[in-house]
Amino acid sequence: MKTWLMGLYEFFQAYKTVWTEIWKIRHQLDTPDREKDENEFLPAHLELIETPVSKKPRLIAYLIMLFLFLALVISIVSHVEIVATATGKLAFSGRSKEIKPIENALVKEIFVEDGQFVEKDQLLLHLTALGADADQQKTKSSLSLTKLERYRYEILLEAVAADRLPLIELTKDEFKHATEEDKTRIRYLITEQFEAWQKQKYQKELALQRREAEKQTVLANIRKYEGSSRVENERLKDLKKLFNSKSTSKHDVLTQENRHIEAVNELAVYKSRLNEVESDLRQAKEEIHLITQLFRADILEKLKQNVEAEKQLSLELEKNEQRQIASVIRAPVSYVQQLKTHTVGGVVTTAETLMVIAPEDDVLEVTALIQNKDIGFIEVGQDAVIKVETFPYTRYGYLMGKVKNITLEAIEHPQLGLVFNSIISIDRKTLSGKDGKEIELGSGMSVTAEIKTGERSVISYLLSPLEESVSESLRER
């Protein structure tokens, strides 16, 4: 071990001695200074030694290689965003209220101005539906007449039950719209119908009384011939006894027997007549009852029809009243309204938007149309950059948002073809100008939404054309 250390020491000591001696004569070893012309006349290998090539080209080459290396590293490490562009516009969320008429109407009065702040239930417009007033007046008149008719039939039913005409009162509130002429007509009809029924009933009752009198006459004749037949029978018995004792002739017996037979026959005739009269009495009573039943049934049937008609007219009147109420438009919520009709006396059509009322807490959203080629890469929750076309984003900036909803049912667009509707929420509804002022955004402004669907490396982006060319090469159509 000691020998090895000694050898190492002597080795370094020898190098030290050589270096020291050379250091002493270092000035003698330097190349003498020569002029440029002298260097040019030296041999080629000495010229290269004395005047070596400049290091700048080599340095530039190294720098280029370093730049290419760094560019390669950056292209591998760095990533670019993949975005899908969708066009659309700013719009209020579904809480905005569109005011529309339910039918064609005329603008009678306008109580607000465009952009005015309104309170809930504040009067906005007064419309006049075409023919609504006339329809309502006609329905009221028809309903009033129907109520009078119903009262008429109800009074007649009471009169039939009581067999006398009750007091007719037409002063109730339900008859306040009826005219005096209609009331007089109803009183006349009630009295006329009741008296007509009473006359028919009286005629049948007279017929019944005649049948009753006829019955009494028949009964009297029956009693008469019952007594007469008994007397004639006793006489016949007595004459037969006398004939047996030879005290009278046979002719007297036969005569008496004939009288007895006549009395019995008359009694049988009147008894048969009694059955006929009793049948006529029953028929007369049934006719009296039938007249009352038919009269009552007719009244009930007409009353039923009248009640149904009254229900229909009440519904029609309610419908007309709703039309009148709907013609007076009030604010459903409070905040600013956008008036779209300004002409008093102008005509508005069914479902035409008259104004839009935006609640105070309403928010702006982006309604964008996603093209068919991009829909497969877009999901709810993805970030989006919103650029408002009205305000260049280089000066006013842009909005940030997120995809809120996507409708997976394609719609046909005349320029874009099949597109899908989407809603993108935004972080704010103002843009900042260069002077620092906040610019309020409004509904209807056109925007472009750049939806971030993913990332890819720069090298992948640069090589994608080559990759596509390679994948499509070596093929024959």
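Cβ atoms are placed via backbone N, Cα and C, with glycine included.
It should be emphasised that the depicted structure is a prediction, and the values quoted were computed from it without experimental measurement.
Quoting Swiss-Prot on the natural variant ALA14 to Arg: In strain: S 4074 / Serotype 1 and Isolate CVI 13261 / Serotype 9. Under natural variants, Swiss-Prot gives GLY94 to Asp with this note: In strain: S 4074 / Serotype 1 and Isolate CVI 13261 / Serotype 9. For GLU113 to Gln, Swiss-Prot lists a natural variant annotated as follows: In strain: S 4074 / Serotype 1 and Isolate CVI 13261 / Serotype 9.
GLU113 (variant position): 10 other CB atoms within 10 A of its CB, across all protein chains.
In the three-state DSSP assignment, the secondary structure recorded for ALA14 (variant position) is helix.
Cα of ALA14 (variant position) to Cα of GLU113 (variant position): a distance of 109 Å. When other Cβ atoms within 10 Å of the Cβ of ALA14 (variant position) are tallied across all protein chains shown, the result is 10.
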